[in-house]
Amino acid sequence: MSPTGHISKSKTPTPHDNDNNSISDERETWSGKVDFLLSVIGFAVDLANVWRFPYLCYKNGGGAFLVPYGIMLVVGGIPLFYMELALGQHNRKGAITCWGRLVPLFKGIGYAVVLIAFYVDFYYNVIIAWSLRFFFASFTNSLPWTSCNNIWNTPNCRPFESQNASRVPVIGNYSDLYAMGNQSLLYNETYMNGSSLDTSAVGHVEGFQSAASEYFNRYILELNRSEGIHDLGAIKWDMALCLLIVYLICYFSLWKGISTSGKVVWFTALFPYAVLLILLIRGLTLPGSFLGIQYYLTPNFSAIYKAEVWVDAATQVFFSLGPGFGVLLAYASYNKYHNNVYKDALLTSFINSATSFIAGFVIFSVLGYMAHTLGVRIEDVATEGPGLVFVVYPAAIATMPASTFWALIFFMMLLTLGLDSSFGGSEAIITALSDEFPKIKRNRELFVAGLFSLYFVVGLASCTQGGFYFFHLLDRYAAGYSILVAVFFEAIAVSWIYGTNRFSEDIRDMIGFPPGRYWQVCWRFVAPIFLLFITVYGLIGYEPLTYADYVYPSWANALGWCIAGSSVVMIPAVAIFKLLSTPGSLRQRFTILTTPWRDQQSMAMVLNGVTTEVTVVRLTDTETAKEPVDV
């Protein structure tokens, strides 16, 4: 650190854990501000922005849904997003070390969020592998999901042209199939109430199946060869190869840290916007497109009086922004200390929400075209999730001139949307463990190779003929209630134990002005209520897991709850361990374990007769500090 308080790329003053005696360390920082912004945007903007938000907006009152969505975004989503970015930038460590320094009693929060990210990465990359498989399949003059004369097709298969000729709505009533309260996250959005990732029923009505539906379910997934989660069947080696390619891409993007991933995201984060723009222009030129957009945006303000609409809005906001996975904290820890994290939080949150809104025009312009072509209602083709991007949208693309081109860029968009979100989840784990265990940091390349090898081996279960059942189980339980509980404890630890006043001073020290009263009220009161609201409503509506007509056995649901509980239990388990291993009376132990690491170091130095500026780990230059500004 220079005399003026400037932080160089090579050396960043920062406090360490108790097992480290120095107060500064070598920490890599982003080579440019844009690298950080693109990484955060790439993580937050993922598949759910394309397949989830537009349908929610349509289902919950059209344009009126923007009212509860905007309120939940402002009072719950952005404050939590801002909080986690600020924590990461100020403490300059991954989740485990950060929480160990902030509130030692709640160090288990760090372990919990790392374990949640670990579970999610087991299955999230399978979605990317599906996208890659479709991408490879698109290199043909005739897209394979357009006809019914393939070996995987059944006599009930109907191509799109036959559907149009007979006016049979074989796409099916998707809104019925996907009538859910809280929907699929698939990394940034997770099932909360037993709703189904049903793709086998998509495209199925009155005994008929669309060609696109049979291609996905009978060829890509081969679900017809499995009876359930107890019958995974053989590994599909084409999918296993695609999954391997995905992990190789992830490895060579992350093995050197942010120096490599920060450059890769220039493509993976920006390419989807180019494709969305192209698809938007193309969609608006299709017949019937404005009918779809009308359904998407026409406001029905009576909908906002329904509790489930507000739950949908809150759930979408929370899981779309993605606090609690440790990703925001990890990415921000590589910022320069005086970076304006407040501006970054507002900018990236706005871009994330705007992307979701624009994606709605891309999706519903094509759904309007499908409804117009098939002679059915929008309700009969409007859906979300895998059924939208792997069945409905591909079927529509196949009818356009130059369909191969449209298919290639669409699935490349899905691939890149998934990849940079996967980068974030993996980096959260790597950074947290590297900061807590220095040996891992010194052998990062080997550790990342081992981590992705483990992911691949476990991911093979999702590449089997019954792998979708395993995938669906993880999607339901890996990061639903557990992430909500973890972030609830984050909000409590920061606001009520560490203290919003102290946290505000930390932010003032970084950016020159403290957060205003509004942010403090949100952190202290609104955010915890926001999280409890989502959690309690989800628990009330909980139903055992199903998929189409298949009901998961009791042992599968029990396994799912064990997975969910294994991460959350780290919070009390680590707290109990800390209480038992800390000397002193019970009251003294609580005092020590709720005292931030910096204060403990300050007290230790004062007791040793040493009083020095280094006892308070702040980086503000008093001569250049800015005056407080209320925001």
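Glycine too: its Cβ is placed from the backbone N, Cα and C atoms.
Among the features that Swiss-Prot reports, Na(+) 1 binding site is placed at GLY42, VAL45, LEU417, ASP420, SER421. LEU417 (Na(+) 1 binding site) falls within a helix when secondary structure is assigned with DSSP.
Taking the Cβ of ASN49 (Na(+) 2 binding site) as reference, residues of its chain lying under 8 Å away and at least six apart in sequence are, in sequence order, SER320, ASN352, THR355, SER356, ALA359, LEU417. In the three-state DSSP assignment, the secondary structure recorded for ASN49 (Na(+) 2 binding site) is helix. Taken from Swiss-Prot, the feature Na(+) 2 binding site applies to ALA44, ASN49, SER320, ASN352, supported by experimental evidence.
The substrate binding site annotation in Swiss-Prot covers ASP46, ALA117, ASP121, and the record cites a large-scale study or a structure entry as its basis. For ASP121 (mutagenesis position), the number of other Cβ atoms no farther than 10 Å from its own Cβ, over all displayed protein chains, is 25.
DSSP assigns MET72 (mutagenesis position) to a helix. Sequence-distant neighbours of MET72 (mutagenesis position) (same chain, 6+ apart, CB under 8 A from its CB) are TRP310, ALA313, ALA314, VAL317, PHE530. One mutagenesis experiment named in Swiss-Prot is MET72 to Phe, and its note says 3-fold increase in sensitivity to cocaine inhibition of transport.
In the three-state DSSP classification, ASP121 (mutagenesis position) falls within a helix. Here Swiss-Prot describes ASP121 to Gly as a published mutagenesis experiment; the accompanying note says: Increased binding affinity for cocaine.
When Cβ atoms from all protein chains are considered, those within 10 Å of SER426 (mutagenesis position) total 27, not counting its own. For the mutagenesis of SER426 to Met, Swiss-Prot gives this note: Increased binding affinity for cocaine. The structure shown keeps the original residue.
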Cβ packing number for SER320 (Na(+) 2 binding site), 10 Å threshold: 26
ASP420 (Na(+) 1 binding site) to ASP46 (substrate binding site) - Cα separation in whole Å: 8
Set of same-chain residues at least 6 away whose C-beta sits under 8 angstroms from ALA117 (substrate binding site): PHE325, GLY326, VAL327, GLY425, SER426, ALA428, ILE429
For VAL45 (Na(+) 1 binding site): intrachain residues, at least 6 apart, with Cβ closer than 8 Å: ALA269, PRO272, ILE351, ASN352, THR355, LEU417
Additional residues surrounding Na(+) 1, by Cβ distance to the GLY42, VAL45, LEU417, ASP420, SER421 centre under 8 Å: ILE41, PHE43, ALA44, ASP46, THR268, ALA269, PRO272, THR416, GLY418, LEU419, GLY424
ASP121 (mutagenesis position) versus ALA44 (Na(+) 2 binding site) - Cα distance in angstrom: 15
